[in-house]
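Trainee: This is the structure I have questions about; it appears just below.
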Amino acid sequence: MDVPGPVSRRAAAAAATVLLRTARVRRECWFLPTALLCAYGFFASLRPSEPFLTPYLLGPDKNLTEREVFNEIYPVWTYSYLVLLFPVFLATDYLRYKPVVLLQGLSLIVTWFMLLYAQGLLAIQFLEFFYGIATATEIAYYSYIYSVVDLGMYQKVTSYCRSATLVGFTVGSVLGQILVSVAGWSLFSLNVISLTCVSVAFAVAWFLPMPQKSLFFHHIPSTCQRVNGIKVQNGGIVTDTPASNHLPGWEDIESKIPLNMEEPPVEEPEPKPDRLLVLKVLWNDFLMCYSSRPLLCWSVWWALSTCGYFQVVNYTQGLWEKVMPSRYAAIYNGGVEAVSTLLGAVAVFAVGYIKISWSTWGEMTLSLFSLLIAAAVYIMDTVGNIWVCYASYVVFRIIYMLLITIATFQIAANLSMERYALVFGVNTFIALALQTLLTLIVVDASGLGLEITTQFLIYASYFALIAVVFLASGAVSVMKKCRKLEDPQSSSQVTTS
């Protein structure tokens with residue numbers, strides 16, 4: 001029964017005050033989990049030995065041959081990553097993130113412990129399998145934070161968490177280069193530092209708060225309460241007028257509710273997640289998302305280019321070792337990785353200031369820059385100068401980081417967080433499937449088992465093919481746009497006459 005008059009207004013005001021205080025408290029609670037997750041990401045990425053992995057495996061510590069490293073060991077990471085990605089994607093959501101973050105930390109510890117003490121081909125292959133687990137579980141790191149902060153904080157906490165890993169990787173690369181070139185430390189010592197850092201990350205992960213919600217399996221529908229004419233929605237107060245229901249973004253807010261939303265005053269036991277229903281919803285969302293041509297276009301480029309990017313990054317140390325063997329000269333792998341990461345970060349920052357009609361020129365832009373990537377990989381492969389190789393690699397990484405950021409923005413622009421996670425997972429899975437096929441044919445000893453220089457020639461041709469495909473698709477799109485612009489003009493002229 002409604003309470004009339006001033007009492008009703010006082011009750012509404014009191015309810016509004018309580019809700020605003022609750023929202024303020026929730027906003028303040030974002031700092032601790034974000035700080036802990038950033039600390040975890042920083043230490044997990046602080047691995048000074050990583051840019052020197054290939055010289056370490058080929059050196060006296062492991063004494064492996066080039067064929068064993070490139071054709072029998074490195075492919076194991078690709079295969080394990082592919083096999084684990086989809087189960088980990090579902091398990092991450094079902095287990096509510098934190099257990100999978102802990103699994104990643106534990107996998108990194110096992111990886112670097114084995115890198116220090118394991119010997120022989122089979123042992124190093126097992127090491128690559130554990131590194132595949134660590135890579136596949138990385139999705140938990142990037143999605144955990146969305147379950148413990150409000151929707152309005154998503155952009156800020158995303159930038160913090162990604163910056164933490166970026167800074168960690170850069171600091172690790174610079175530290176490794178300084179210790180090798182200036183202090184004369186051994187590569188074994190760098191791996192000891194890496195093991196220490198990932199152990200610290202694992203310890204930090206235990207202090208992360210356990211999320212109560214997740215995107216799919218533990219998702220709560222939108223909560224809506226009314227207090228005498230005031231509509232309380234997702235921790236905010238909205239006037240119940242026709243105009244407010246048609247404000248820009250109203251539907252978007254309804255579909256993108258925060259995951260850590262407060263429970264209603266009357267607590268009810270959370271229903272057990274219907275796994276089959278979740279999978280059915282995922283399938284319907286998949287069909288709906290990829291029926292959009294712009295999203296399909298950007299997703300195709302994402303999958304194709306990420307496949308090539310993984311191959312180049314995974315085997316570029318082998319190419320450098322071929323051009324300039326580390327046992328005969330000083331190497332600067334760590335410095336190159338640090339420079340390419342920093343310049344890539346600058347390029348990513350500049351994306352926000354690029355003004356272009358991506359719906360018209362997006363495919364042509366992808367074609368042009370894919371051609372530049374192909375040229376960089378080709379120069380890296382054919383010019384037998386280590387400094388040219390380093391410079392080409394820096395250009396390659398800058399262009400890829402620039403384009404993948406644009407692709408991410410274009411895909412995420414009109415998707416809810418749930419659908420963005422789905423599209424990200426599907427695109428990554430397709431990229432890994434393509435990479436597995438490419439690895440099996442080109443790299444694996446059971447396939448062609450080609451030399452590293454021949455492999456990079458194929459990778460350059462691969463990116464050139466991507467450029468041709470998007471050039472043709474972009475030309476068709478531009479012509480269609482021009483025809484649409486001409487048709488209204490011609491029809492208006494006919495009407496005038």
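Backbone N, Cα and C define each Cβ position, glycine as well.
Just so you know, the substitutions we noted aren't modelled in this structure.
Mutagenesis annotation in Swiss-Prot: GLN104 to His, described as Loss of pyridoxine transport; when associated with V-105; A-109; S-111; Y-112; P-186 and F-191; the structure shown retains the original residue. Swiss-Prot documents GLY105 to Val as a published mutagenesis change and attaches the note Loss of pyridoxine transport; when associated with H-104; A-109; S-111; Y-112; P-186 and F-191. One mutagenesis experiment catalogued in Swiss-Prot, ILE109 to Ala, is accompanied by this note: Loss of pyridoxine transport; when associated with H-104; V-105; S-111; Y-112; P-186 and F-191. Under its mutagenesis entries, Swiss-Prot includes THR111 to Ser with the note: Loss of pyridoxine transport; when associated with H-104; V-105; A-109; Y-112; P-186 and F-191. Under its mutagenesis annotations, Swiss-Prot gives TRP112 to Tyr the following note: Loss of pyridoxine transport; when associated with H-104; V-105; A-109; S-111; P-186 and F-191. Mutagenesis annotation in Swiss-Prot: SER186 to Pro, described as Loss of pyridoxine transport; when associated with H-104; V-105; A-109; S-111; Y-112 and F-191; the structure shown retains the original residue. Among the sequence features in Swiss-Prot, the mutagenesis site ASN191 to Phe is noted as follows: Loss of pyridoxine transport; when associated with H-104; V-105; A-109; S-111; Y-112 and P-186.
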Trainee: Using a 10 Å radius around its CB, how many other CB atoms surround TRP112 (mutagenesis position)?
Mentor: 26
Trainee: Taking the Cβ of GLN104 (mutagenesis position) as the reference point, list residues of the same chain whose Cβ is under 8 angstroms away and which are at least six residues distant in sequence.
Mentor: ALA44, ILE133, ALA134, THR137, GLU138, ALA140, TYR141
Trainee: Give me the CA-CA distance between SER186 (mutagenesis position) and TRP112 (mutagenesis position), in Å, as a whole number.
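Mentor: Roughly 15 Å, rounded to the nearest whole number.
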Trainee: List the Cα distance (Å, whole number) between TRP112 (mutagenesis position) and ASN191 (mutagenesis position).
Mentor: 7
Trainee: Any same-chain residues 6+ apart from ASN191 (mutagenesis position) with CB under 8 Å of its CB? Would you list them in sequence order, or say none?
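Mentor: Set apart from ASN191 (mutagenesis position) by at least 6 residues yet with Cβ under 8 Å, we have SER49, TYR56, TRP112, LEU115, LEU116.
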Trainee: Out of GLY105, ILE109, THR111, SER186, which of the mutagenesis positions has the smallest number of neighbouring Cβ atoms within 10 Å?
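Mentor: Candidates: the mutagenesis positions GLY105, ILE109, THR111, SER186. Fewest Cβ atoms within 10 Å: SER186.
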Trainee: GLY105 (mutagenesis position) to THR111 (mutagenesis position): how many Å between their Cα atoms?
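Mentor: Cα-Cα, rounded: 10 Å.
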